[in-house]
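Student: The following block contains the structure, expressed as structure tokens.
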Amino acid sequence: MAKLETVTLGNIGKDGKQTLVLNPRGVNPTNGVASLSQAGAVPALEKRVTVSVSQPSRNRKNYKVQVKIQNPTACTANGSCDPSVTRQAYADVTFSFTQYSTDEERAFVRTELAALLASPLLIDAIDQLNPAYWTLLIAGGGSGSKPDPVIPDPPIDPPPGTGKYTCPFAIWSLEEVYEPPTKNRPWPIYNAVELQPREFDVALKDLLGNTKWRDWDSRLSYTTVRGCRGNGYIDLDATYLATDQAMRDQKYDIREGKKPGAFGNIERFIYLKSINAYCSLSDIAAYHADGVIVGFWRDPSSGGAIPFDFTKFDKTKCPIQAVIVVPRA
């Protein structure tokens, strides 16, 4: 193994104007991992690079070289800085060769890897998070029909509207307290005041999404309740949101309100972020047989993609933007 020395990485960063100096930390005698760390940085926040060569398998005699970049980031879940919270994002590259590989073959692996990492293909894949390249790779070789190119995912914000869409349910304002909290009911009841219909600045097809980009991996559907990176929609579980547990945990802004009139019902309402109003959960439940879909968009400050499990949803990670009724398949 070469002597572990200081490594200077120049011409890095988006504009190629940054330099990173890495000082050797040493080699772990147990696993042979060589480690370097950013010079002059606070230990908890320094960048680190590790290089390791795995032990060869008994039969195949394969060696694997792994280069890993560790970028510690101090942040909280809501995106604010907090030096006491450290999260490490890893980027690693692994390539292998056998003990029978010649010097020329190993040198070719090194130079080929460097050229690949500098290619526009990888730069675009990383910068644009572009999922289209599997299609291009398939189309570039082999036989058979060529699949259509896949359009990349959209930004995490809602797409620009191509029209208008009005909420299919009555919408309400719940500001004035009708009854204060009690010992058995630790939340207030509000006066529900019906509002004039409000339009979303998107058309229905925008909310459901063009399948060529919104559903690019075919997992975003009513049945799988799976989000696609930052954007997605899910079948709303209005039954759960109407429970006392949902009122207590307040993962979403749910309020109890009394509808107008002497015989007005007391119901629970869910807040819709896009139109700044509330919608009755009983209305949503009544239409559920026909198919109710709630549109979600990830909040840019949440730092996380849409979860798999509905119970992990909350108003920060997945704010409810819109309620739309669509036929069930």
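Using N, Cα and C of the backbone, Cβ positions are placed for all residues, glycine too.
Substituted residues are absent from this model; it holds the original ones throughout.
According to Swiss-Prot, the protein carries these features:
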- Ala34 to Ser: In strain: Qbeta_3_FR (VARIANT)
- Thr76 to Ala: In strain: QB_1 and Qbeta_1_FR (VARIANT)
- Thr182 to Ala: In strain: QB_3, Qbeta_3_FR (VARIANT)
- Leu207 to Arg: In strain: Qbeta_2_FR (VARIANT)
- Thr211 to Ala: In strain: Qbeta_3_FR (VARIANT)
- Val225 to Phe: In strain: QB_2, TW18 and Anc (VARIANT)
- Val292 to Met: In strain: Qbeta_1_FR and Qbeta_3_FR (VARIANT)
Student: Determine, to the nearest whole angstrom, how far the Cα atom of Ala34 (variant position) is from the Cα atom of Thr182 (variant position).
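Tutor: If we compare the Cα positions of Ala34 (variant position) and Thr182 (variant position), the gap is 62 Å.
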Student: Give the number of CB atoms, excluding that of Ala34 (variant position) itself, located within 10 Å of its CB.
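Tutor: Ala34 (variant position): 17 neighbouring Cβ atoms within 10 Å.
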Student: Validating a neighbour-count step here. Other CB atoms within 10 A of the CB of Thr182 (variant position): how many?
Tutor: 10
Student: Can you tell me whether DSSP puts Ala34 (variant position) in helix, strand or coil?
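Tutor: For Ala34 (variant position) - judged by DSSP and reduced to three states - the answer is strand.
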